[in-house]
Each structure stands twice: as C-alpha cells, then as structure tokens.
Amino acid sequence: MAEDKTKPSELDQGKYDADDNVKIICLGDSAVGKSKLMERFLMDGFQPQQLSTYALTLYKHTATVDGRTILVDFWDTAGQERFQSMHASYYHKAHACIMVFDVQRKVTYRNLSTWYTELREFRPEIPCIVVANKIDDINVTQKSFNFAKKFSLPLYFVSAADGTNVVKLFNDAIRLAVSYKQNSQDFMDEIFQELENFSLEQEEEDVPDQEQSSSIETPSEEAASPHS
C-alpha cells in the first residue's frame, strides 16, 4: 500500500463548494475494475493517494470544460465495498457517480441495485453513469442490461485493458458533474447546510455574556485623567 502522505486539510470537503472543484465517486463490487479504469484514463499523470484512515483512494485530475479549468477529485472505495456499504462521508458533496460492474461476473451486475439504492439515499439527484467493464468479447455489447434502462441511466461499454471508451466515459462524467453543480441544488446539500448553520447558531448562543463583553474596551482612570 502506498504511503499516506495526505494532510488532514486535504480531506476538507468544504473545497467542493468552490465553482472550480468537483467530486466524482466510483461505486461497484470489489475487482470490477474501478481503479484500473481511473488509472487507464489518467495514464502516467496521476499520483493516487491511499487514505488508509478513511479507506479510500483519491485521484486528482485537472480538466478543461468550456474553457474553464476544473479541479476533479475521483474517489475510489479502496476496499470499503466488500462490506456492501459505504460511509456517508463518501457520498457527501459528490457531484456525479460512476457505477461499475464486470460483464463476466453476473453477481456484480445484480448488486448494482444495492449500490444504486444507497447512492440515492444520500445523493438523490446527482447524475449516475452505469459502466459495463471488461468487454473483451464484442458480443457482450449486444446484450441488454435492463438496469440502466429501468432507471434511465446512461450505459457505457468499456475496457480498462485496451482503453475502449474510457476517455469518453470520464470526460462525460466530468461534464455531467460540472453541469449538475451549476444547475441543481441537491436536497441533501440543503439539509447539510441547514445543520451547519444550526451548529454555528448554537455555538454563538453558548458563548457566555461575560466572554462576549470582554472585548469591549473601557477607558482607564489614567487615560480619563486630564493631567495625564
């Protein structure tokens, strides 16, 4: 495992409120090729950070969308998926999701419904792309995967091994994330913002009157004396 060189501040998700930052999460069973897809897309220009404390791998990427420079963080599960559930912070402030299954392992396709249900619990509105990975057999692309059709989700046939459709997949995911951020306010974002505002109000109310008044300066007798 790579050394964890990440400072705590680098996991501050407040940065995703900035206009030029987006967060894209990857979901799916173990060994479906999520990490391999990201590495294929980023090629040699990536330095994945293993955040062992948070059980995730963070991939940073800079993209250009409509002439704007966008800083993209791709979040990978780094083993959490073996528990068939992710921590709520993994979904927090995500702007798009890439959900992957292995066309050669039917169980990974069946488990998409579990991942999608959890995604919508935390992020009801963000765009989600379904990815059929490991299409070594071209006949696979002729199969009908009804899950994507059922939920009106885009379906991409890709191969991490030879790169088929990988660049298009990630570029489209970035564009969807940017578009979502510009044009929509997720219900869960509103809830989190309300909770943050409430916490700040509570902190202000808890400050003792003596502490609040301690910053008010009163003139000393020496300063008030006309003979000083």
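Sequential numbering from 1, following the chain as shown.
Cβ coordinates are placed from backbone N, Cα and C, and glycine is handled just like the others.
Keep in mind that this structure shows the original residues, not the substituted ones.
Feature annotations, reproduced from Swiss-Prot:
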BINDING   28-35, 76-80, 133-136  GTP binding site
MUTAGEN   Ser35 to Asn  GDP-locked form; mild defects in ciliary assembly. Loss of interaction with the intraflagellar transport (IFT) complex B via the IFT74-IFT81 heterodimer. Loss of interaction with CEP19. Loss of localization to the centrosome. Loss of localization to the base of the cilium
MUTAGEN   Asp73 to Gly  Mild defects in ciliary assembly. Loss of interaction with the intraflagellar transport (IFT) complex B via the IFT74-IFT81 heterodimer. Interacts with CEP19
MUTAGEN   Gln80 to Leu  GTP-locked form; interacts with the intraflagellar transport (IFT) complex B via the IFT74-IFT81 heterodimer. Localizes to the base of the cilium and accumulates within the cilium and at the tip in specific puncta
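When the recorded positions Gly28, Ala31, Lys34, Ser35, Thr77 are compared by the number of other CB atoms within 10 angstroms of each CB, Ala31 has the fewest. In the structure as shown, the Cβ atom of Ile135 (GTP binding site) sits within 10 Å of 21 other Cβ atoms.
Of all the binding-site residues in the record (Gly28, Thr77, Ile135), the one with the smallest CA separation from Ser35 (mutagenesis position) is Thr77. DSSP gives Asp73 (mutagenesis position) a strand state. Using a 10 Å radius centred on the Cβ of Asp73 (mutagenesis position) and all shown protein chains, the other Cβ atoms total 21. Reduced to three states, the DSSP call for Gly28 (GTP binding site) is coil. In the three-state DSSP reading, Ile135 (GTP binding site) counts as coil.
Put simply, of the binding-site residues Gly28, Ala31, Lys34, Ile135, the one whose Cα is nearest the Cα of Asp73 (mutagenesis position) is Lys34.
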